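Going by Swiss-Prot, these are the annotated features:
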- GLU118: thiamine diphosphate binding site (BINDING)
- ARG220, 326-347, 369-388: FAD binding site (BINDING)
- ASP512, ASN539: Mg(2+) binding site (BINDING)
- SER160 to Pro: In strain: cv. Strawhull; resistant to imidazolinone and sulfonylurea herbicides; when associated with T-11; R-293; E-390; D-401; D-604; N-627 and P-636 (VARIANT)
- TRP293 to Arg: In strain: cv. Bengal and cv. Strawhull (VARIANT)
- LYS390 to Glu: In strain: cv. Strawhull; resistant to imidazolinone and sulfonylurea herbicides; when associated with T-11; P-160; R-293; D-401, D-604; N-627 and P-636 (VARIANT)
- GLU604 to Asp: In strain: cv. Strawhull (VARIANT)
- SER627 to Asn: In strain: cv. Strawhull; resistant to imidazolinone and sulfonylurea herbicides; when associated with T-11; P-160; R-293; E-390; D-401; D-604 and P-636 (VARIANT)
Amino acid sequence: MATTAAAAAAALSAAATAKTGRKNHQRHHVLPARGRVGAAAVRCSAVSPVTPPSPAPPATPLRPWGPAEPRKGADILVEALERCGVSDVFAYPGGASMEIHQALTRSPVITNHLFRHEQGEAFAASGYARASGRVGVCVATSGPGATNLVSALADALLDSVPMVAITGQVPRRMIGTDAFQETPIVEVTRSITKHNYLVLDVEDIPRVIQEAFFLASSGRPGPVLVDIPKDIQQQMAVPVWDTSMNLPGYIARLPKPPATELLEQVLRLVGESRRPILYVGGGCSASGDELRWFVELTGIPVTTTLMGLGNFPSDDPLSLRMLGMHGTVYANYAVDKADLLLAFGVRFDDRVTGKIEAFASRAKIVHIDIDPAEIGKNKQPHVSICADVKLALQGLNALLQQSTTKTSSDFSAWHNELDQQKREFPLGYKTFGEEIPPQYAIQVLDELTKGEAIIATGVGQHQMWAAQYYTYKRPRQWLSSAGLGAMGFGLPAAAGASVANPGVTVVDIDGDGSFLMNIQELALIRIENLPVKVMVLNNQHLGMVVQWEDRFYKANRAHTYLGNPECESEIYPDFVTIAKGFNIPAVRVTKKSEVRAAIKKMLETPGPYLLDIIVPHQEHVLPMIPSGGAFKDMILDGDGRTVY
């Protein structure tokens with residue numbers, strides 16, 4: 001991962017031309033597209049990147065030292081980030097991280113995006129990583145700044161998101177003295193990170209950063225935290241860039257390419273099956289092309305988890321869309337009736353399986369995953385392969401193409417059976433006059449963007465409707481807190497995705513409860529003029545909890561109304577007025593007939609925009625398999641207007 005000094009110097013020199021002269025290193029314009037990992041940029045609206053004026057050359061060099069001259073530890077840290085390919089960080093300053101921010105102002109490469117809360121910046125780093133495949137980097141000060149990262153780190157661990165979080169710490173001599181803003185963040189985050197470091201020697205910084213990025217992005221991706229005391233940041237040293245990583249045990253345990261014999265065994269099971277199903281998760285986010293080719297060669301229908309949305313196109317005839325608690329009837333039917341379950345890049349999460357004993361009870365199970373800890377953890381497979389799913393699919397496809405026999409079994413009867421389920425049990429909802437069904441609003445958004453926008457969500461009913469009613473066509477198009485279920489994720493994640501995909505329309509489909517948790521990040525999308533559209537499905541309630549109250553608690557309301565109890569007829573808080581306070585255009589709609597024109601205007605307006613859509617709180621997300629239930633327990637109708 002380390003580059004030669006000459007190559008690094010050349011890269012930094014080229015990048016410096018683009019960055020030199022930016023004040024405070026914050027972008028105040030829509031950025032021109034640059035190379036990235038992932039799908040090609042798609043513009044869903046009239047928004048076009050604005051090319052900034054050419055900056056004047058600096059009066060003095062940003063870094064007035066030579067390669068062999070000493071510099072502060074904070075500058076070594078920033079140079080190490082540059083050598084790992086970092087161009088964007090999400091950092092909020094404080095006393096213990098000031099040196100890092102000062103060093104960032106001397107970087108010719110890295111831009112800082114100043115979110116207004118550390119949780120917001122960390123969710124933005126997650127959105128950046130999810131939407132690009134690159135490592136997201138966030139920086140916070142010690143104490144409360146560091147602890148504000150906790151939810152985002154836990155979220156990244158559960159959803160396998162590559163992140164590096166860097167925290168300032170009190171000076172080494174003060175550690176353990178309960179100094180001002182001292183928190184043992186390494187201990188706090190030990191169980192919610194893939195690995196973490198406390199740097200006690202300035203000379204370790206190049207190696208530690210190199211290792212942190214390797215750990216975050218290799219194997220099963222995840223978050224890594226690096227805690228750096230302030231005196232280490234201030235200490236002068238000459239960096240040694242050719243230091244090798246010291247991870248012998250970890251590297252030795254990384255999965256190897258799958259054995260041909262195991263892949264042949266999988267294909268034999270495919271050949272023997274009559275009702276196979278592919279169960280695809282977030283572990284396939286880097287192997288969309290290989291997955292589509294495998295499906296083309298075999299004709300096996302595909303269902304995805306919440307994390308797997310987009311890894312196989314939702315509009316493909318062989319797509320069964322999402323399975324699980326709020327998955328389609330036909331996806332859950334297919335898993336229940338299947339004789340072979342190919343589980344690729346999944347972890348048999350409880351929201352997918354329900355009653356684990358009843359899940360795929362008729363099927364032989366093949367589980368391929370890069371994390372050995374997931375194999376057999378929840379459901380025992382008949383065949384297991386611990387490997388990168390991308391390599392496994394490449395191997396399977398090669399074997400299928402080499403075969404002299406017919407590569408595609410005749411699953412036509414199975415296809416017809418599932419097509420009948422699709423016709424009999426489509427996703428649907430009821431309409432009540434001019435009330436706006438939230439599902440309808442998402443369908444209109446899908447139609448007007450042609451299913452090409454990047455979608456971020458908060459957590460709740462709106463999240464499930466966005467999963468059900470938007471058409472995801474490619475990996476990294478869907479961004480949501482799946483494992484942790486962290487409200488407040490949507491807006492900052494959308495902003496991070498926009499940074500990673502300049503000029504591309506990103507829509508945060510949010511609920512009023514989730515949106516309010518990180519509403520302050522409207523400031524960032526306005527200041528940087530990011531084309532982030534916020535579409536709030538506002539029912540004045542904590543909708544998913546209300547749904548459970550309706551179904552399982554005799555509709556007894558227990559602190560789930562989020563409006564003003566003294567005047568329930570008003571919309572409270574007034575998101576339109578709040579957005580305008582951030583200088584963001586905003587509109588509220590209350591009638592179904594207004595929705596299409598309002599969404600069209602939102603998409604056509606350059607820069608950020610907020611659309612507040614008032615929806616009924618009685619709507620339920622359906623289908624629904626109750627927690628711990630099985631396919632036979634699926635609920636297909638009813639809402640909050642019904643007495644149970």
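The backbone N, Cα and C atoms fix where each Cβ goes, and this holds for glycine too.
Here the original residues stay in place, and none of the substitutions has been built in.
Here the structure is a predicted model, which means the values were calculated and not measured.
Annotated features taken from Swiss-Prot, shown on the structure.
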residue: GLU118; record: thiamine diphosphate binding site; contacts (Cβ under 8 Å, 6+ apart): TYR92, CYS138, ALA140, PRO144, GLY145, ALA146, ASN148, LEU149
residue: SER160; record: variant position; contacts (Cβ under 8 Å, 6+ apart): ARG220, PRO221, GLY222, GLY282, GLY283
residue: TRP293; record: variant position; contacts (Cβ under 8 Å, 6+ apart): LEU393, ASN397
residue: ALA331; record: FAD binding site; contacts (Cβ under 8 Å, 6+ apart): THR303, LEU320, ARG321, MET322, LEU323, GLY324
residue: ALA343; record: FAD binding site; contacts (Cβ under 8 Å, 6+ apart): TYR279, GLY281, ILE365, VAL366, HIS367, ILE368, ASP369, PRO381
residue: ASP388; record: FAD binding site; contacts (Cβ under 8 Å, 6+ apart): PRO255, PRO257, ILE370
residue: ASP512; record: Mg(2+) binding site; contacts (Cβ under 8 Å, 6+ apart): VAL536, LEU537, ASN538, ASN539, GLN540, HIS541, LEU562, PHE575
residue: SER627; record: variant position; contacts (Cβ under 8 Å, 6+ apart): MET325, ASP350, GLY354
Exercise. Calculate the distance in Å between the alpha carbons (Cα) of LYS390 (variant position) and LYS337 (FAD binding site), and round it to a whole number.
Key: 27
Quiz prompt | Inter-residue Cα distance where the pair is GLU604 (variant position) and GLY376 (FAD binding site), in Å | solution = 49
Quiz item: How big is the Cα-to-Cα gap, in Å, between HIS382 (FAD binding site) and GLU604 (variant position)?
Solution: 52
Quiz item: Expressed to the nearest Å, what is the distance separating LYS337 (FAD binding site) and GLU604 (variant position) at their Cα atoms?
Solution: 45
Quiz item: Out of these recorded positions, ARG220, LYS337, HIS382, LYS390, which one has the fewest other C-beta atoms within 10 Å of its own C-beta?
Solution: HIS382
Quiz item: So which of the binding-site residues is most packed in, judged by how many other Cβ atoms lie within 10 Å of its Cβ, out of ILE370, GLY376, ASN539?
Solution: ASN539
Quiz item: 10 Å Cβ neighbour count around GLU604 (variant position)?
Solution: 13
Quiz prompt | Mapped DSSP class for GLU604 (variant position), helix or strand or coil | solution = helix
Practice problem: State the three-class DSSP label for ALA343 (FAD binding site), counting H, G and I as helix, E and B as strand, and everything else as coil. | Solution: strand
Quiz item: Where does ASP512 (Mg(2+) binding site) sit in DSSP terms: helix, strand, or coil?
Solution: helix
